[in-house]
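For 320-422, the entry in Swiss-Prot reads RNA binding site, with the evidence type an author's statement. Under natural variants, Swiss-Prot gives Lys37 to Arg with this note: In strain: Isolate CIN0309R, Isolate CIN0318R, Isolate CIN0327R, Isolate CIN0327M, Isolate CIN0331M, Isolate CIN0360R and Isolate CIN0360V. Here the residue is the original one, while Swiss-Prot reports the natural variant Ala163 to Thr with the comment In strain: Isolate CIN0309R. While the structure shown retains the original residue, Swiss-Prot records the natural variant Glu364 to Asp with this note: In strain: Isolate CIN0309R, Isolate CIN0318R, Isolate CIN0327R and Isolate CIN0327M, Isolate CIN0360R and Isolate CIN0360V. Val413 to Ile appears in Swiss-Prot as a natural variant; the accompanying note says: In strain: Isolate CIN0360R and Isolate CIN0360V.
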Amino acid sequence: MSSQVFCISTGQTVSVCLPANEDPVEFPGAFFTPNAKKPTVYIKKETDLSLLRSHVYDGIKDGSVTVSQINSYLYMVLKDIREKPDKNWTSFGVELGKKNEPMGIFDLLNVEDVKGKELDKKGQDTRLPGDDLWLPTLIFGLYRVSRATQVEYKKTLMTNLYAQCKLRTKDAEEIVDETAEFFNAWANDSNFTKIVAAVDMYFHHFKKSDHAPIRFGTIVSRFKDCAALSTLSHLQKVTGLPIEEVFTWVFNKSVQDDLLRMMTPGQEIDQADSYMPYLIDMGLSTKSPYSSTKNPSFHFWGQLTAFLVKSARAKNALVPVDIAYHELTTAALLFAYAIGRSSELEQRFVLNGKKFTKEKDSREDNDTTPPSERNVVVWLAWWEDIKHEITPDMKAFAKRAVERVGDIRVNSVAEYARKLFA
C-alpha cells in the first residue's frame with residue numbers, strides 16, 4: 001500500500017511506501033475454511049509396544065531417542081484412553097465428540113500412518129508396562145522444560161516434573177540430567193507439538209480424568225504466542241472493569257488497530273474447548289494474530305496500565321521496540337490514575353430497607369479536581385480542562401507505583417516506569 005505526496009521544489013508527485021518486512025498474521029478460523037477438517041498428524045504406528053518402550057526409555061536415558069520414536073510411543077500408550085463428553089463437542093464446525101459416547105485423544109486429530117526405520121531388535125525388550133504410567137508425563141514435562149529460558153527456573157521445573165512422575169507411580173526414575181538439552185529439538189517437530197496440543201486440549205475438557213495431571217507438561221501449549229490476549233484478560237481483572245468498558249479507555253490509534261485485529265470475529269476466542277488456544281502447536285497458524293510481537297502497542301499500554309495499578313505480574317513484561325512510547329505512556333497513566341483515584345463502592349445489600357442515597361456531584365466549570373467516578377467521558381472532559389498536561393498528582397501516583405517494586409528485570413515495564421517516574 002502506498003500514498004502520494006507532492007514535492008514543492010520539483011513539482012513531482014511521489015509515491016511513498018515502507019518495505020513489507022513482516023509476514024501477515026494467520027487466523028485459526030482460516031485453517032478450517034472452506035472445508036472443516038481436523039489437523040493431520042503423521043505417526044509411525046509400531047506393532048511392538050514392548051520393544052518401542054525399551055527404545056524410548058534407553059534413548060531418553062542416553063539422549064539418543066528420536067522424536068519419531070517419541071511420537072510413536074505416545075500414540076501407542078495414549079490411544080486407548082477414553083472419556084465421555086457431557087455434550088456434543090465441536091470446534092470450527094468440526095465434530096470432535098458426541099454426548100455420552102466414548103472418545104479418545106486422537107479423535108482430535110486426523111492420524112496418518114507413515115513408514116519409517118524399523119526398530120533394532122537387538123535384545124532391548126527390557127522394560128515393563130509400568131513405565132507407561134510415568135514416561136509420557138516425563139516426555140511432556142521435558143517439552144515444558146525446553147521452553148524455559150532461565151536456568152534456575154529450569155531446575156525448579158525438573159524437580160517438580162520428577163515429583164509429578166512419582167505421583168503417577170513410585171517406580172518412576174530420574175533418567176534425565178537437569179543440564180540435558182537433547183529434548184529441545186522436539187519442539188521443532190510439528191507432529192510432536194500436535195500430539196502435545198491434542199493431549200492438553202483433551203484433558204482441559206476432561207479435567208476430572210485420572211490422566212489429567214499429565215497436563216503439567218502440556219499446559220504451555222495452550223494460548224502459545226497469545227500474550228496480547230493474556231494482557232487483555234489481565235488488564236480487565238486488575239482494573240475491575242467489564243471488558244467493554246476497558247475498550248472505552250483506548251485513546252491511541254495503534255492500540256485501537258491492535259484490538260480490532262485481535263477481535264476479528266469467528267475465531268472462537270471465548271470458547272474454552274476450541275482448537276483456537278492451540279493455533280500454533282496444532283499448525284493452524286504460523287504467525288499468531290494474538291502475540292505481543294504483532295500487538296506491541298496494546299501489549300505495552302495494557303501492561304504499563306496494569307503495573308501502575310499495582311499488578312505484581314505486569315512488572316516483568318518486556319517493553320516492545322519501535323512503538324510510540326510517549327503517547328502510549330500518557331494514555332496508560334491517565335487510565336491507571338483514573339482507576340486509582342476512583343472506585344465503584346456502593347451498597348449492594350440492604351437490611352430493613354435502609355439504603356444510602358448518594359447525592360449527585362455538582363462540578364464547577366472551572367473545577368480541575370480529578371473526578372471521583374470511573375466514567376471515561378467525565379475523565380476525558382477533565383483531561384481537556386487541564387490542557388492535556390500531566391499533573392503533579394499524576395506523577396506522584398506513578399512514582400508511588402514504582403517505589404513499591406523490588407527486583408526489576410532488564411528491559412521490563414517496571415524498569416521503563418522507574419526510569420521515567422522515579
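Positions of Cβ are set from backbone N, Cα and C atoms, glycine also.
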(request) Count the Cβ atoms, other than its own, that fall within 10 Å of the Cβ of Ala163 (variant position), considering every protein chain shown. (result) 11
(request) Express the distance between the Cα positions of Val413 (variant position) and Ala163 (variant position) as a whole number of Å. (result) 34
(request) Sort Ser372 (RNA binding site) into helix, strand or coil using the DSSP assignment. (result) coil
(message) Distance check, please: Cα of Ser372 (RNA binding site) against Cα of Ala163 (variant position), rounded to an integer number of angstrom.
(response) 51
(request) Filter the binding-site residues Pro320, Leu333, Glu346, Asp385, Ala398, Asn411 down to those whose C-alpha lies within 10 angstroms of the C-alpha of Lys37 (variant position); answer none if the list is empty. (result) none
(request) Could you tell me which of these recorded positions, Leu333, Ala398, Val413, has the fewest other Cβ atoms within 10 Å of its Cβ? (result) Leu333
(request) Please work out which residue of Glu346, Asp385 has the most C-beta neighbours within 10 angstroms of its C-beta, and give that one of the binding-site residues. (result) Asp385
(request) Count the Cβ atoms, other than its own, that fall within 10 Å of the Cβ of Pro320 (RNA binding site), considering every protein chain shown. (result) 18
(request) Sorry to bug you, but what's the C-alpha spacing from Pro320 (RNA binding site) to Ala163 (variant position), rounded to the closest Å? (result) 37
(request) Name, in the order they occur in the sequence, the residues of the same chain whose CB lies under 8 A from the CB of Asn411 (RNA binding site) and which sit 6 or more residues away. (result) Leu318, Val319
